[in-house]
Structure formats: C-alpha cells, structure tokens
Amino acid sequence: MATEAPVEATEIPSVAAAETVEKQPHKLERKWTFWFDNQSKPKQGVAWGSSLRKAYTFETVEEFWSLYDQIFKPSKVTVNADFHLFKAGIEPKWEDPECANGGKWTATSSRKANLETMWLETLMALVGEQFDESEDICGVVASVRRSQDKLSLWTKTATNEAAQMGIGRKWKEIIDAEKISYSFHDDSKRERSAKSRYTV
C-alpha cells in the first residue's frame, strides 16, 4: 500500500508570500510628472508659465491610476486650465533644453467627453511606451477652453520629419482623430498662430 511522502513545510508557499508578490508595484520604464497650470485668472504683467506647478511624480502603474482617478481628469478643471504629463526632469516649457528644438502635434475637440477619452488613451500610450519613437517624446498637454479643447503631444526634434511622422501616425490612431497637425516651437515663439509643418 502506497503512502504519501510527508511534505516539508518549507515547500508550501505561504499565503503571506503570495500576497506580497501580488502587492508588489508594477514599475514603469521611466518616471513621469503631472503638472497643472491655471490661467483662468491671468494677472497683468505676470510672465507666461508663472502659474505652472509641478504636482506629482510617479513611477508605478498603481500610482498612475490613483492619481488619474482622483485628480487628473480634464473634466475636473476650470476653463483656461491645463494638465500636463511630461517625462520626469522635463518641464513643459519651450525653454527647457529637451523641448527647445522641438514642436507639438495638436488635436482639437469640441466635446469634453472626447477630450477625456483622448487624454486617457494618450496617457496610457505614453506610460506604456507604445511609441516606437518614445525617446523623442517629451509629454502631453490637455488644454480646457470655452469653445474648443486641445490636446498637444510635445516632441524633441522638430526637424526630424521621419520621427515626427511616425509619432503623428501612431498618435492619430491611438486617439482616433480625423486630422492632427504639427507645429515647431520656434514658429510658435514668433507667431501667435504658428503654421502647420506636418499633417496626418
């Protein structure tokens, strides 16, 4: 008659150990920072960007969802306010060395629900490193406005047309937009309405 061999206690994984594995945070490829800019009450003589505030830097999937669910939704901000998500260490300003020679892809929306969806899809694509040219991406800005909301994807090397077109095509697919256009930061510094350099 066969008998079962005794099982050593050390061979049985403890419930606590299993729970620890489940609770371990899922690290992202890099750190990201949320920024907030409220221009709803502009003051005369105050430089652009003076109301820009760094909010939170995160590096795990769990932190991202916690911040997004509680705070960073375009529907939760007032008109003329901006939310930004940029790679940690890069400020959402033209003057930042990583942004100085770059530009931005822009998509517009006349409905808040659309902006919310496009914003979330873009955030997930960025933190999930879904772009082949992810090293050329700085971050994204959601601008809530009275007449038309705007989403802008900032990149580093505006003159690298191949990289920008690759990013543009991918982003257009991600947010399901009909048309998006790309402008250089240098043009935006000189003209209020910078012309589009690339379009997809």
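Heads up, the Cβ atoms here are built off N, Cα and C, so glycines get one too.
Although substitutions are noted, the structure shown does not include any of them.
Record features (Swiss-Prot):
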type	residues	note
BINDING	44-49, Lys76, 94-95, 145-150, 189-192	mRNA binding site
VARIANT	Lys87 to Arg	In strain: cv. Zhongshu 5
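Known features from Swiss-Prot, placed on the structure.
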residue : record            : DSSP (3 states)
Lys76   : mRNA binding site : helix
Lys87   : variant position  : strand
Arg145  : mRNA binding site : coil
Lys189  : mRNA binding site : helix
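Around Arg145 (mRNA binding site), the C-beta neighbours below 8 angstroms that are at least 6 residues distant in the chain are Val79, Asn80. Around Lys76 (mRNA binding site), there are no C-beta neighbours below 8 angstroms that are at least 6 residues distant in the chain. Counting in whole angstrom, Lys87 (variant position) lies 26 from Gln148 (mRNA binding site) by their C-alpha atoms. Least packed by the Cβ count within 10 Å, out of the recorded positions Lys87, Lys189, is Lys189.
In sequence order, Thr108, Ser109, Ser110 make up the list of same-chain residues 6 or more apart from Gln148 (mRNA binding site) whose Cβ falls under 8 Å from its Cβ.
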